[in-house]
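So Swiss-Prot lists the following for this protein:
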MUTAGEN   Cys74 to Ser  Impairs the folding and stability of the protein
BINDING   Tyr92, Ala119, Ala120, Pro121, Ala122, Thr123, Ser124, Ile125, Asn126, Arg127, Asn160, Tyr294  (1,3-beta-D-glucosyl)n 1 binding site
MUTAGEN   Cys103 to Ser  Partially impairs the folding and stability of the protein
MUTAGEN   Glu161 to Gln  Loss of function
BINDING   Glu161, Asp202, Arg207  (1,3-beta-D-glucosyl)n 2 binding site
ACT_SITE  Glu161  active site, proton donor
ACT_SITE  Glu262  active site, nucleophile
MUTAGEN   Cys265 to Ser  Partially impairs the folding and stability of the protein
MUTAGEN   Cys348 to Ser  Impairs the folding and stability of the protein
Amino acid sequence: MLFKSLSKLATAAAFFAGVATADDVPAIEVVGNKFFYSNNGSQFYIRGVAYQADTANETSGSTVNDPLANYESCSRDIPYLKKLNTNVIRVYAINTTLDHSECMKALNDADIYVIADLAAPATSINRDDPTWTVDLFNSYKTVVDTFANYTNVLGFFAGNEVTNNYTNTDASAFVKAAIRDVRQYISDKNYRKIPVGYSSNDDEDTRVKMTDYFACGDDDVKADFYGINMYEWCGKSDFKTSGYADRTAEFKNLSIPVFFSEYGCNEVTPRLFTEVEALYGSNMTDVWSGGIVYMYFEETNKYGLVSIDGNDVKTLDDFNNYSSEINKISPTSANTKSYSATTSDVACPATGKYWSAATELPPTPNGGLCSCMNAANSCVVSDDVDSDDYETLFNWICNEVDCSGISANGTAGKYGAYSFCTPKEQLSFVMNLYYEKSGGSKSDCSFSGSATLQTATTQASCSSALKEIGSMGTNSASGSVDLGSGTESSTASSNASGSSSKSNSGSSGSSSSSSSSSASSSSSSKKNAATNVKANLAQVVFTSIISLSIAAGVGFALV
């Protein structure tokens with residue numbers, strides 16, 4: 001009886017948490033290449049400030065890099081943000097174990113929206129070994145769940161500067177898959193339609209191709225918006241000399257909103273922010289939707305607008321200069337009633353020297369499918385094997401059997417059906433491949449004591465998917481695979497459908513992601529399977545720690 005009562009209370013609480021009140025700011029929606037207020041259809045320009053310090057708050061001696069979880073600090077800073085005419089803050093990492101309600105309400109009451117990065121330093125797509133895994137997807141979903149019911153959440157970034165030059169463009173396929181899956185998750189959970197986008201660096205070799213890549217394809221795969229961290233205008237420059245004219249011409253045909261996800265070059269100090277007049281002026285507002293100044297807090301990189309000493313705030317010259325510029329803008333405004341959205345589609349970039357990401361995207365991570373596969377194995381890794389030893393085992397086994405079933409290659413657009421599983425599940429899969437290839441005797445499942453035999457089982461809900469995928473894990477499972485028990489229904493596929501730290505003039509060290517190239521041949525996929533495990537291991541450890549901290553009722557520090 002008590003359980004039923006608690007369940008009803010929990011259901012009611014969840015319902016009311018998702019209901020917007022009269023005091024909530026209107027949600028921001030995307031129409032064509034612009035943002036609009038949902039209540040009256042007037043255009044929304046981002047007047048943003050990056051708002052996250054390396055040591056945003058401290059709890060029990062642990063540094064928690066989450067400014068939205070410290071009401072004392074955010075309530076202190078909101079009046080200063082309002083002096084800067086701020087209507088958006090960007091937050092780079094979220095600690096989902098902490099409470100954000102007080103700060104989010106205070107920001108709402110000040111008419112300030114939030115764009116939150118889904119990644120964090122320990123849970124992001126690694127540009128050197130890109131993967132899109134169950135653990136990473138679960139981490140992103142937790143951030144969505146934490147903030148979805150706040151109407152002043154403008155959107156989410158699924159990555160920040162993951163691809164940062166032409167050598168690691170393949171990583172963008174994994175970020176685009178994250179955008180696709182997070183957006184679908186938002187829909188599946190019946191949350192309001194919250195935009196999901198990407199924040200890029202301004203690399204001359206890749207910027208146009210990368211923008212086209214994230215803007216191309218069907219609505220279910222392309223980004224809802226695109227940010228570029230722009231540091232071209234330094235000191236007393238102008239629209240043409242700075243490069244702004246060229247960038248505006250390059251992005252004029254985008255059918256999604258584009259804005260500066262960071263800006264504010266500090267090669268000349270104090271910063272004058274004369275670019276503000278140009279950004280919100282007639283030369284740029286047809287294409288650009290504003291920008292986010294980097295950054296609020298003064299740190300060693302000297303990008304701060306204010307310095308903080310305890311609870312005292314001191315405004316710097318940059319603060320005064322930016323305030324003077326941002327408070328005199330008056331951009332032209334469109335309205336959804338008269339606005340005609342851009343309908344022209346952007347072509348996905350062809351692969352070549354400066355672009356190597358395939359339009360075929362990684363499959364949607366499905367933990368239930370991984371559980372099905374693991375239960376169907378006869379030979380599995382022993383529980384007492386240290387995860388630090390996995391790489392050695394992968395290297396040896398993948399020289400003996402084809403590990404394509406657990407590999408992911410963003411260049412070739414080839415992804416094993418189990419490429420999103422945990423390293424332990426993947427290791428068991430390839431151990432079982434070796435065991436069966438070698439004859440299936442007990443000695444074939446030894447691996448110097450690292451493996452053990454189990455009774456293989458296949459649940460009825462698993463059999464069809466496992467049969468279609470095949471013993472090597474390289475085929476696709478058609479249709480929706482409902483594997484129940486805490487997993488989402490998704491299409492298990494080895495080829496998912498779809499179209500696809502700066503110096504003084506750069507961005508924050510809290511940038512969320514870094515990643516790399518996978519090879520396409522069978523021999524390369526063996527090597528890739530071994531190297532991809534390193535990124536996955538970090539995610540497994542991080543997720544386990546978070547789970548333990550939640551169970552113990554303690555906060556977890558994102559550092």
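Indices start at 1 and increase along the chain as displayed.
The backbone N, Cα and C atoms fix where each Cβ goes, glycine too.
Keep in mind that this structure shows the original residues, not the substituted ones.
Show me how these features fit into the shown structure, please.
In sequence order, Pro67, Leu68, Glu102, Cys103, Ala106, Leu107 are the residues near Cys74 (mutagenesis position), counting only same-chain partners six or more apart with C-beta under 8 A.
Over all protein chains present, the Cβ of Ser124 ((1,3-beta-D-glucosyl)n 1 binding site) has 28 other Cβ atoms lying within 10 Å.
The Cβ neighbour count for Glu161 (mutagenesis position), using a 10 Å radius and every protein chain shown, is 26. In the three-state DSSP scheme, Glu161 (mutagenesis position) is classed as coil.
Neighbour density for Glu262 (active site, nucleophile): within 10 A of its CB lie 28 other CB atoms from the protein chains shown.
Cys265 (mutagenesis position) has a Cβ environment of 22 other Cβ atoms inside 10 Å.
In the shown protein chains, 21 other C-beta atoms lie within 10 A of the C-beta of Cys348 (mutagenesis position).
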Look up Cys103 (mutagenesis position) in the DSSP assignment and reduce it to helix, strand or coil.
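Reduced to three states, the DSSP call for Cys103 (mutagenesis position) is helix.
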Within 10 Å of the Cβ of Asp202 ((1,3-beta-D-glucosyl)n 2 binding site), how many other Cβ atoms are there?
21
Check the Cα distances from Asp202 ((1,3-beta-D-glucosyl)n 2 binding site) to each of the recorded positions Ala120, Ala122, Asn126, Asn160, Glu161, Cys265 and keep only the ones within 10 Å.
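Final answer, ordered: Glu161.
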How far is it from Tyr92 ((1,3-beta-D-glucosyl)n 1 binding site) to Glu262 (active site, nucleophile), counting Cα to Cα, in Å?
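A Cα-Cα distance of 12 Å.
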Would you kindly give the Cα-Cα distance separating Glu161 (mutagenesis position) and Asn126 ((1,3-beta-D-glucosyl)n 1 binding site), rounded to the nearest Å?
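With distance taken Cα to Cα, Glu161 (mutagenesis position) is 10 Å from Asn126 ((1,3-beta-D-glucosyl)n 1 binding site).
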Could you tell me the C-alpha distance between Glu161 (mutagenesis position) and Ala122 ((1,3-beta-D-glucosyl)n 1 binding site) in angstrom, no decimals?
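If we compare the Cα positions of Glu161 (mutagenesis position) and Ala122 ((1,3-beta-D-glucosyl)n 1 binding site), the gap is 15 Å.
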Out of Arg207, Glu262, Cys265, Cys348, the recorded positions in the record, which is closest to Ala122 ((1,3-beta-D-glucosyl)n 1 binding site) when you go by Cα distance?
Glu262
Can you tell me how many other Cβ atoms are located within 10 Å of the Cβ belonging to Ala120 ((1,3-beta-D-glucosyl)n 1 binding site)?
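For Ala120 ((1,3-beta-D-glucosyl)n 1 binding site), the count of other Cβ atoms within 10 Å is 23.
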